[in-house]
Amino acid sequence: MLSSSGHAIRRGITTSAALSNKHAFIVGAARTPIGSFRSSLSSVTAPELASVAIKAALERGAVKPSSIQEVFLGQVCQANAGQAPARQAALGAGLDLSVAVTTVNKVCSSGLKAIILAAQQIQTGHQDFAIGGGMESMSQVPFYVQRGEIPYGGFQVIDGIVKDGLTDAYDKVHMGNCGEKTSKEMGITRKDQDEYAINSYKKSAKAWENGNIGPEVVPVNVKSKKGVTIVDKDEEFTKVNFDKFTSLRTVFQKDGTITAANASTLNDGAAAVIVASQEAVSEQSLKPLARILAYGDAATHPLDFAVAPTLMFPKILERAGVKQSDVAQWEVNEAFSCVPLAFIKKLGVDPSLVNPHGGAVSIGHPIGMSGARLITHLVHTLKSGQIGVAAICNGGGGSSGMVIQKL
C-alpha cells in the first residue's frame with residue numbers, strides 16, 4: 001500500500017508547448033455516438049467503432065487517407081479485441097499498410113494522451129499528418145479465468161472491466177472509493193453531486209436539441225440478422241429518471257456520496273482527431289479547425305486521482321501563453337461528479353464554463369475514448385479565437401490535459 005502522506009509522494013507534473021518551431025493543427029475531428037452498456041452498439045467492436053470515427057474525421061477534414069503517416073489510439077480494456085487493436089482500426093478505415101500505429105493505455109486519459117502523442121510527432125518534425133483518438137467497447141470486455149490448475153471448489157470468474165478499468169491496482173479498491181475520499185476531504189456532499197449530475201443530464205439533452213453536439217457525431221451502421229440499424233445519437237442522457245435520482249442508495253460506502261446516478265456509466269464509442277503540420281496544411285490547402293497550444297500530464301497518489309487534473313494548471317496555461325480568465329470553455333471529464341466539482345473548487349473556475357453541454361455522467365464514459373471526446377467537442381463548439389481546455393483524470397493517480405485555440 002502506498003503512503004498517502006504528502007511528504008512521501010512525489011507529485012509529478014510534465015507539460016509542453018511546441019517542442020520545435022512547428023505548430024500542430026487539428027484539421028479534422030469526429031466521434032461515434034456513445035452507446036449504453038450492452039445496448040445499441042454492443043455488437044460493434046472497439047476497432048470497428050474507431051474505423052468509423054477515423055473515416056469521418058478524414059472526410060470532414062478533406063484529408064486523403066494516404067496522407068496519414070502515424071496513428072495513436074487509446075484503449076483500456078484490450079482483452080479479446082484481437083492483436084494490435086489500433087492497427088485494426090487504422091486498416092479498417094482504409095489507411096495505407098505503411099502507416100505506423102500504436103495502441104495507448106493510460107486508463108481514462110488514453111484518448112487524450114493519444115492526441116498528445118500525435119501532436120508531439122508533428123511538433124518535432126517526425127510526421128506531417130498523424131491521428132490521435134480513443135476507442136472502447138465496454139460491452140465486449142470479457143470475463144477472466146486465472147490460468148493454471150483448477151482447485152477444489154471451482155474457480156473464480158473476474159470481470160475484465162472491474163479488474164483492468166475500475167480498480168485501483170495498489171489499494172485494491174474500486175475507483176469510486178477514491179472518489180469518496182476526495183469528496184470527504186473537500187466537503188463535496190451527496191446533494192452537491194446529485195445537483196451537478198442532474199444539471200449534466202439536462203445540459204446534454206438541451207445540447208442535442210440545440211444542435212451543439214450533433215455536428216461532431218458520425219452515425220454507425222449496426223448490422224444484424226434483421227438488417228441494418230443506424231445509430232446516430234448518444235443513448236445515456238435519454239435514460240435518466242429524475243424522480244428516483246436523489247433517493248438511490250450510495251454504491252461504494254454506506255454513508256457515502258456517490259450513486260449510480262451521479263457517476264458515469266459503462267459505454268461504447270470512439271473518437272478520432274487529425275493533427276497536421278503548418279506545412280501540410282498549406283500544401284494541401286486545408287482549413288484547420290484549431291491549433292494545439294500546450295498539453296501536459298500530472299500525477300499524485302493513486303487514491304487521489306480525482307484531483308490530479310488540478311495539478312496541471314496553471315502550468316499548462318502558462319506554457320500556452322494564456323490566463324485562466326482567457327479560457328472560454330473547460331471540458332473536465334465527469335468520471336464521478338466529484339471530479340469536476342473538485343476542479344472548480346480548487347482552481348476557482350467559473351462553473352458555467354465547465355462542461356456547458358454535459359459530460360460523461362450524462363453522455364457516457366467509454367474509458368479509452370473519453371479524453372478524445374473532450375477535444376472533439378471543444379473543436380466543434382468553440383467560436384473562432386476562443387481558448388478551450390480539456391482535462392481528464394486516470395487510474396493510478398494520473399491525469400492529462402490540453403489547451404487549444406479555435407481558428
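Glycine residues also receive a Cβ, built from the backbone N, Cα and C atoms like all the rest.
Small disclaimer: the values here were computed from a predicted structure and weren't measured.
Its Cβ placed at the centre, C108 (active site, acyl-thioester intermediate) has 34 other Cβ atoms within 10 Å. According to Swiss-Prot, the active site, acyl-thioester intermediate annotation covers C108, on the basis of sequence analysis.
Following the DSSP three-state reduction, the secondary structure of A119 (mutagenesis position) is helix. While the structure shown retains the original residue, Swiss-Prot records the mutagenesis experiment A119 to P with this note: In mg368; increased uptake of the lipophilic dye Nile Red and the synthetic fatty acid analog C1-BODIPY-C12.
Annotation comment: Swiss-Prot describes Y201, K244, S264 as CoA binding site, evidence class similarity to another entry. A C-beta separation below 8 Å, combined with a sequence spacing of at least six in one chain, links Y201 (CoA binding site) to F237, V240, F242, G358, V361, S362.
The feature active site, proton acceptor is assigned by Swiss-Prot to H365 (among others). Annotation for H365 (active site, proton acceptor): spatial neighbours C108, S264, T265, L266, N267, N333, E334, A335, criterion Cβ-Cβ under 8 Å with sequence separation of six or more.
Using a 10 Å radius centred on the Cβ of C393 (active site, proton acceptor) and all shown protein chains, the other Cβ atoms total 34. The active site, proton acceptor annotation in Swiss-Prot covers C393 (among others) and rests on sequence analysis.
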Task: Have a look around K244 (CoA binding site) and count the other CB atoms within 10 A of its CB, chains all included.
output: 11
- request: Any same-chain residues 6+ apart from A119 (mutagenesis position) with CB under 8 Å of its CB? Would you list them in sequence order, or say none?
  value: A24, A130, G132, V275, I292, Y295
Query: What is the separation, in Å, between the Cα atoms of C393 (active site, proton acceptor) and K244 (CoA binding site)?
result: 28
